[in-house]
Amino acid sequence: MAEFEIPDFYVPFPLECNPHLEEASRAMWEWIDANGLAPTERARDRMRRTGADLSGAYVWPRADLDTLTIGLKWIALTFRIDDQIDEDDTAERLPARMTAIDELRGTLHGLPVSGRSPTARALGALWQETALGRPATWCDAFIGHFEAFLQTYTTEAGLNAHGAGLRLDDYLDRRMYSVGMPWLWDLDELRLPIFLPGSVRTCGPMNKLRRAGALHIALVNDVFSVERETLVGYQHNAVTIIREAQGCSLQEAVDQVAVLVEAQLHTVLQARQELLEELDRQALPSRAREAAVDYAANVAANLSGQLVWHSSVERYAVDDLQSAADPRATPTTSSLGI
């Protein structure tokens, strides 16, 4: 694959990292081991190289230890799901993928889990722990965003199975959810003094902020991950879509994605200002307003944090792919045993 230069992404927001990272990381690994989520050395090494704990410390920099620990469990679990589907399921058997995703979705609604699925069992138990005592409106918002995240795996497999060409606009609509940020930011509400009022959680400026922030992080991810994803045959990447649609060089496609990243940054700035105006219009009690402003500031800080995370970890390095292709290598556990 041709070499390319990663753009110098500019993000004006302060970098925040959770001071409880070390202690929460230990708890995360204990939970991974207890639930059998890294059953082989290869799977364990992949989790180490991912730095799920560091990513979570940047997602929830203001959370207390207990909230951060819950968050790290979620982020580790979903990185494991992502690896099992995007890299281990090379055959992309659509019916099997649909069955696996349906089982994961069912756990969020209390449906029984098959005995052979450690990931689904862990998801069901983690959701029960997370949802306990939470408002129904928050639970509904989280489930909606998490199901949208899971659905992207089935949608992508369906597009591949039918040989459908990938359009950038359609991809971006999906990418907002496949990157996972909307439900990750739902979890950020757990550390606020009060949950966001429904009128704030679903208002236009908040939706605009959430989408632009998610796409900023997603498009940065596409640049950092394009080499690895190309090598494993994964085509759902903005760089790849632009390159194939325009017949341009890899560097030209990367530079075009950088322009899209900058546009999302401007939208984040605009949406934060519009949110302040919307909060004035709603005339909320001071605690609700403060919670909304705090939540929005955390979304902005995530742009800086996730950029640093991408630059710091080996999740998107490619040196492990050659050893994984060796027939003597230890397999990861499933091709959709999830």
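Residue 1 is the first one shown; counting continues down the chain.
Glycine is treated like the rest: Cβ placed from N, Cα and C.
Here the original residues stay in place, and none of the substitutions has been built in.
According to Swiss-Prot:
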BINDING   ASP82, GLU87  Mg(2+) 1 binding site
BINDING   GLU87  Mg(2+) 2 binding site
BINDING   ARG175, ARG228  substrate binding site
BINDING   ASN221, SER225, GLU229  Mg(2+) 3 binding site
MUTAGEN   SER55 to Trp  Loss of synthase activity
MUTAGEN   MET181 to His  Loss of synthase activity at pH 7.0. Strongly reduced synthase activity at pH 8.5
MUTAGEN   MET181 to Lys  Loss of synthase activity
MUTAGEN   HIS310 to Ser  Loss of synthase activity
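Other residues of the same chain near the Mg(2+) 3 site, with their Cβ within 8 Å of the Cβ centroid of ASN221, SER225, GLU229, are ASP222, VAL223, PHE224, VAL226, ARG228, TYR234, ASN237, TYR316. The 10 Å shell around the Cβ of ASP82 (Mg(2+) 1 binding site) contains 16 further Cβ atoms across the protein chains shown. The shortest Cα-Cα distance between ASN221 (Mg(2+) 3 binding site) and any of the recorded positions SER55, ARG175, MET181, ARG228, HIS310 is the one to HIS310. Each of the recorded positions SER55, ASN221, SER225 was scored by how many other Cβ atoms lie within 10 Å of its Cβ, and the smallest score goes to SER225. Under the three-state DSSP scheme, SER225 (Mg(2+) 3 binding site) falls in the helix class.
Residue pair ARG228 (substrate binding site) / ASP82 (Mg(2+) 1 binding site) shows a Cα separation of 14 Å. Counting only same-chain residues at least 6 apart in sequence, those with a Cβ under 8 Å from the Cβ of ARG175 (substrate binding site) are ALA214, LEU215, ALA218, LEU219, ASP222, HIS236, ALA238. When each of the recorded positions MET181, ARG228 is scored by how many other Cβ atoms sit within 10 Å of its Cβ, ARG228 comes out lowest. When the recorded positions ASP82, MET181, SER225, GLU229, HIS310 are screened for a Cα within 10 A of the Cα of SER55 (mutagenesis position), the ones that qualify are HIS310. The Cβ of HIS310 (mutagenesis position) has 20 other Cβ atoms within 10 Å, all protein chains considered.
Here HIS310 (mutagenesis position) is compared against the binding-site residues ASP82, SER225, GLU229, and the shortest C-alpha distance is to SER225. The shortest Cα-Cα distance between MET181 (mutagenesis position) and any of the binding-site residues ASP82, SER225, GLU229 is the one to ASP82. Rounded to a whole number, the C-alpha distance linking ASP82 (Mg(2+) 1 binding site) with SER225 (Mg(2+) 3 binding site) is 13 angstrom. Cβ neighbour count for GLU229 (Mg(2+) 3 binding site): 21 (other Cβ atoms within 10 Å of its Cβ, all protein chains included).
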